[in-house]
Amino acid sequence: MGDTQQPTVLDRFAPHALDTSEAERLSREYHKNGPYNHVVIRPLINDTLLRNVRKELMENIHFTEKVTDIYRVWQTGDLANLDGLDKKEQNMLKYLRQVRDALYSEEFRSHVQKITGCGPLSASKKDLSVNVYSKGCHLMNHDDVIGTRCISYILYLVEPDEGWKPEYGGALRLFPTLQPSFPAADFCHSIPPQWNQLSFFRVKPGHSFHDVEEVYVDKPRMAISGWFHYPQPGEPGYDANYCDNTVSTLQSLTMKQMDLELPRFSYYPVVKPEPLSKQDTDILSNYINPLYLTPDGIEKLSKRFFQDSVIVLVEFLNQEFANTLLKRIIDAERQPTPMHSSEVSFPWKTAIPPHKHRYLYLDHEEFGPDIILPMDLQRLPAFQRWIQLVSGLPLRSFHQVGRRFRPGSDFTLATTNDTALLEATLCLSPGTGIANTDNGAYDIYMIGDEDPDVDAAVYRGDQQDDSILLSLPAAWNVFSLVYRDEGVLQFVKYVSRQAESSRWDIYSQWNPVAE
């Protein structure tokens, strides 16, 4: 009986995938591609093996939906520790383990090194997971710079026979930078998913910005994603100073980007707190529901705010003024929505950089009969006296910005504050469908997590999270006033393309007088 040849690591790859000539060809592509070096390999894995992996995952893996400020996705845990599973569990994921070991094999790491010129890669640090993007899932702009990451990769396991069309969404989108650490508003290169396709790029501080386009169809965009790391302690090529150097580089780059950030907030003085005069009430009644202007009404609001640190006022604007605004906003919604920053025209501007926020905005100076949103209201001395009466806080300065969050595009990522603030939002989003939180567009306040290894803005995961302080869906004619303590996270969740309209609002921050 003849000897049976044992399969090798190379047998787990597609024919000729690791040939020297292929590495040379891919290296030329990698170094030519922009906006930063990247390359696509297809096919990479033995087709039968990868089909078995997909079948294993569909049948044996539990996916948990996780929602944060930056993403919505179905995830597995870290798959590096497959070796630690019991024998039954290992057997249920034996093909996945074969692919994991193939990706981190000496043969493939050497192939990646030849393509990228990145130098040695860690054999011991396996860092990967399986993600499924269902309809509505997305990942916002970021650069992947964490720890010792060197190469970021994604291996697609979308349906192998039907194919994945670009109009399904889910593309990996790459962003150029206006300067290091400052990505442009718009992506310049898009890589749609394909079966058995590996896309990878070098993780470079200040440059490797990318996102994942929302998935628009009821088809699972399944992928194995992960990173190759620089050598770890004890491995050839280990550099003990790498992480410190990366942090230093990032801090230096971040300090240089502030001048480009938009909008730029200018704070304006606030009048001294005083009771409302009849003239004040007459002025405000042109805008605000009279129920919120009576002495008794103001006293009730003030008591509620003192107790809860938040009030939410429905039908805030009077009916006549609200109807006028509604017509303006619906007329604007019926016009083609400018999606690329080059299509945005005065008086609107695009908020950047997109790894912090993206939306259209009107700044403090933009007001008048041709401006859709009532930017003049909070500038009125009468309104400033009213908000101080309601909040019970003497205020010294404020800024405001009118915003439009477009479906399929806009969001703010979680920010924290160094001092306590008073925040007011007048939400003017038309239609009842915009209030469906499955489509995002809600404003959220959360307790920040002090553990740097925890994703602070996770608010939907394995268990019901009690870190949410306040969640406000987009709505029509609703005014919210929030006392935001130091360290509280706040963001507006990405607006899905499924939303029936934009989120429109006027957001303002008010600085209390120091005690």
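Each residue, glycine too, has its Cβ placed from N, Cα and C.
Small disclaimer: the values here were computed from a predicted structure and weren't measured.
According to Swiss-Prot, the feature Fe cation binding site maps to H142, D144, H210, an assignment based on similarity to another entry. Under the heading 2-oxoglutarate binding site, Swiss-Prot lists Y156, R221. Summarising the annotation, Swiss-Prot assigns domain 'Fe2OG dioxygenase' to 119-230. Among the mutagenesis results in Swiss-Prot, H142 to A has the note: Reduces nro1-binding and leads to constitutive activity for sre1N degradation. The residue drawn here is the original one. According to Swiss-Prot, the mutagenesis experiment H210 to A carries the annotation: Reduces nro1-binding and leads to constitutive activity for sre1N degradation.
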Original post:
Nearest to H210 (mutagenesis position) by Cα distance: which of the binding-site residues D144, Y156, R221 is it?
Top reply: D144
**OP:** Enumerate same-chain residues with a sequence separation of six or more from H142 (mutagenesis position) and a Cβ-Cβ distance below 8 A; give 'none' if the list is empty.
**Re:** I70, F209, H210, D211, H355
**OP:** Note the Cβ centroid of H142, D144, H210, the recorded Fe cation site, then list each other residue of that chain whose Cβ lies within 8 Å of it, in sequence.
**Re:** N141, D143, V145, S152, S208, F209, D211
Original post:
So what pLDDT does the domain 'Fe2OG dioxygenase' (119-230) average out to?
Top reply: 97
Original post:
Other than its own, how many Cβ atoms are within 10 Å of the Cβ belonging to R221 (2-oxoglutarate binding site)?
Top reply: 27
Subject >> Length of the line joining the Cα atoms of D144 (Fe cation binding site) and Y156 (2-oxoglutarate binding site), in Å >> reply: 18
